[in-house]
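Student: Below: one structure in C-alpha cells.
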Amino acid sequence: MFAKLKKKIAEETAVAQRPGGATRIPRSVSKESVASMGADSGDDFASDGSSSREDLSSQLLRRNEQIRKLEARLSDYAEQVRNLQKIKEKLEIALEKHQDSSMRKFQEQNETFQANRAKMAEGLALALARKDQEWSEKMDQLEKEKNILTAQLQEMKNQSMNLFQRRDEMDELEGFQQQELSKIKHMLLKKEESLGKMEQELEARTRELSRTQEELMNSNQMSSDLSQKLEELQRHYSTLEEQRDHVIASKTGAESKITALEQKEQELQALIQQLSIDLQKVTAETQEKEDVITHLQEKVASLEKRLEQNLSGEEHLQELLKEKTLAEQNLEDTRQQLLAARSSQAKAINTLETRVRELEQTLQASEEQLQQSKGIVAAQETQIQELAAANQESSHVQQQALALEQQFLERTQALEAQIVALERTRAADQTTAEQGMRQLEQENAALKECRNEYERSLQNHQFELKKLKEEWSQREIVSVAMAQALEEVRKQREEFQQQAANLTAIIDEKEQNLREKTEVLLQKEQEILQLERGHNSALLQIHQLQAELEALRTLKAEEAAVVAEQEDLLRLRGPLQAEALSVNESHVTSRAMQDPVFQLPTAGRTPNGEVGAMDLTQLQKEKQDLEQQLLEKNKTIKQMQQRMLELRKTLQKELKIRPDNELFEVREKPGPEMANMAPSVTNNTDLTDAREINFEYLKHVVLKFMSCRESEAFHLIKAVSVLLNFSQEEENMLKETLEYKMSWFGSKPAPKGSIRPSISNPRIPWS
C-alpha cells in the first residue's frame, strides 16, 4: 500500500548516509544555528591569515569537538530513525494483518448472510408453494362439496314439490269426501222424511182400524151372517200368523245384522284407538325431533358465536355459512312437513269420528224403525186377538164381516205393500251402510298408506338429518383444521417477521461494527500519517544536518547548492504526501464501496415488510367482509324465524276456525241445497283465509323492504316480485335501481316503461 513511500524513504536514507561512517548532527540543530555556525566559520577562516598558529590549533580543536558532538547527535538521530522505521514496519504489518482478517471476516459474514438469505428465500418459496397447493386442494374439495350440496338441494326441492303436489291431492280428496258426506247427509234426511211420512200413514191406518173395530162392535148383531166369513178370517189368521213368523224371522235377521254392525262399530273404535295411539307416538316423535331441532339451533348459535370470536378472514367461511342456511331451511321444511302430517292426521281422525257418529245415528234410527215395526206387529197381534174374541163372541156378525172382508183384505194388502216398502227401505239402508263401511275401510286403507308414506318420508328426512349432522361435524372439523392452519400460517409469518427483524438488527449491528472498524482504521491511518510526517520532518532535519556538515567540510560556495537542493526536496515531498493521502483515501473508499455488506440491508428489508403489510390489509378487509356477511345472514335468519312464527299462528287460527264454521253451516241448512252450499262455503273461507295470509305477508314484506337498508332490500326483491306478480323486466329494473343506490359512481338506469300489474300471469298463492 505504501510501496512508493517506502522506496522514497529508502532512497533518502541512502543519500543521507555517507561512505565510511559519516557523523550525525543532533536533531535540535536548526537553520539559524547552522547559519550562525557558517558565519562563525567564515569569520574564523577570514581571521586565519591574521591570527597565529596557536589560535588556529585551538580553533581546530574546538571545531573537532563540535564535529564530534554533531556526529554523536547524528548517530542518536539515526538510531531514532531506525527505531521509528521498525515501529512503522510493525504497524504496517499489523495494519495489513488487521485489514486482511477484517476483510476475511466481512467476506465470511457476507457469505453466511447470503447463504442464510438464500435458505430463507427457498424456505419461504417452498412454504408458499405448499400453502398454495393446500389451498388449491382445499378449494377443489370445497367446490366438490358445493356441487354435492347443490345436487342435494335440488333433490330436496324436488321432494318438496312432490310433497306439495301430494298435499294438493289430499286437499282435493278431502273436498271430494266432504261432498260425498254432504250427499250422504242429504240422503239420510230424505229417508228420515220418508220414514216420517210412513209413520203418519201408519197412524192414519191405525185410526182406520179403530174405526173398523167400532164398526165391528156395531155389527155384532150381524154375526150370524158372518159365520162363513169367520172361517175365511181364520184362514186369514193363519196367513197372518205365517206373515208374523216371516216378520219375526226378518226381525231376527235384522238383529243379527245389527249385531254385525255393532261388531264393525267396535272394530272401528279399536281402529280409532289404534290411530290415536299412533298419533300419540307421532306427536312424541315430533316433540323429540323438535328437541333435536332446538339442540341443532343451539349448536348453530354456538358455532356462530365461535365464528364471531375467531374472526378468521378466509373465503371458505362464506360457503360454510351458506351450508348452515341450507341446513336450517331443510329443518324448516321438515317442520312444515311434520305440521302438515299432523294436520292431515287430525283431519282424518275428525272425519272418522264424524262418520262413526253418523253410523251410530243410522243404527239408532234403524233400531227405532225396528221398534216401531215391533209395535206395529204387536198392535196387529192385539187386533187379531180382538178379532178372534169378537168372532167367538159374535158369530152372528158373519154377514157384516163378509162385507168388511173386502175392506180388510184391501187394508192388509196395503199393509203388506207398506211392509214390503219398509223391507226395501231397510235393505237399501243396509246396502248404503255397507257401502259407507266399505268406503270407510277404503279411506282407512288410504290413510294407512298415507301414514306409511309419511313415516317413510320422516325416516328419509331423519336419515338426511343424520347425514347433514355428519357433514356438519366434518365441516366443523375442517373449519377447526383450517383455523389451526391459519394460526400456524400466522405464527410462521410472525416468526418470519421476527427473523427478518433479527436479521435487520444483526445487519445494523454489523454496519455499526463496520463503521467502528472503519473509524479505527481511519484513526490508525491518521496516526500513520502523523508518524510519516514526523519521519519526513526527521529526514528533513537529517538532510539539513548533512548539508551543514558538507558545507562545513566544503566551501561556502557549496552551501548555497545544498540549501537549494534541500528546498527542492521540500517542494517535492509536499505533493508526494498529498498523493499518498489521496491514494489511502481512494483505497479505503473503494474497499467500502466494493464491500457488499453495505448494500444488503436495502435489498433485504423492504420485501418482507411490504409483503407483511399487504397480507395484513387483505386479512383485515376479508375479516370485515365476513363480519358484514355474518350480520346480514343472522338478520335474514331472524326474519325467516319471525315469518315462520307468523305462519304458524295463522295456520293455528285457520285450523281452529274452520271445523266449527263447517258444522254450523251444515246444521243450519239441512235442505236439498246442502250438496251445493257446503263445498262452496269451504272454498270461499279457504280463499279468504289465503288472501288474508297473503295480504299480511305482503304488508310485512313491503314494510320491511321500505324500512331496511339497500343491502337487505336486495335480498327481498324476489319475494316482492313473487307477491306482486312482477315481470322479469320489472324485477331487473328494481335490482338496477338498488344497485345504483348502493354504488358510488354508477349511472342511473333508464325507465323501460310504466309498471303495470301483470294480468296475463296468474297469481301464484304463497305456500
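Each residue, glycine too, has its Cβ placed from N, Cα and C.
What Swiss-Prot records for this protein is below:
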DOMAIN    688-737  domain 'GRIP'
MUTAGEN   F2 to A  Loss of TBC1D23-binding
MUTAGEN   K4 to A  No effect on TBC1D23-binding
MUTAGEN   L5 to A  Loss of TBC1D23-binding
MUTAGEN   K6 to A  Decreased TBC1D23-binding
MUTAGEN   K7 to A  No effect on TBC1D23-binding
MUTAGEN   K8 to A  No effect on TBC1D23-binding
MUTAGEN   I9 to A  Decreased TBC1D23-binding
MUTAGEN   E696 to A  No effect on RAB6A-binding, nor on targeting to the Golgi apparatus
MUTAGEN   Y697 to A  Loss of RAB6A-binding and of targeting to the Golgi apparatus
MUTAGEN   L698 to A  No effect on RAB6A-binding, nor on targeting to the Golgi apparatus
MUTAGEN   S743 to A  No effect on subcellular localization at the Golgi apparatus, small decrease in RAB6A-binding
Student: Return one of helix, strand or coil for Y697 (mutagenesis position), based on DSSP.
Tutor: helix
Student: Averaged over the domain 'GRIP' (688-737), what pLDDT does the predicted model reach?
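Tutor: Overall, the domain 'GRIP' (688-737) comes to a mean pLDDT of 77.
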Student: As a test of the contact definition, list every same-chain residue at least 6 positions from L698 (mutagenesis position) whose Cβ is closer than 8 Å to its Cβ.
Tutor: L723, L724
Student: Highest Cβ count within 10 Å among the mutagenesis positions E696, Y697, S743: which residue is it?
Tutor: Y697
Student: Quick check: in three-state DSSP terms, what is S743 (mutagenesis position)?
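Tutor: Assignment for S743 (mutagenesis position) reads coil.
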Student: Could you tell me how many residues in the domain 'GRIP' (688-737) are helical, how many are strand and how many are coil under DSSP?
Tutor: 43 helix, 0 strand, 7 coil
Student: Provide, as an integer number of angstrom, the distance between the C-alpha atoms of Y697 (mutagenesis position) and S743 (mutagenesis position).
Tutor: 30
Student: What whole-number Å value do you get for the CA-CA distance of E696 (mutagenesis position) and S743 (mutagenesis position)?
Tutor: 32
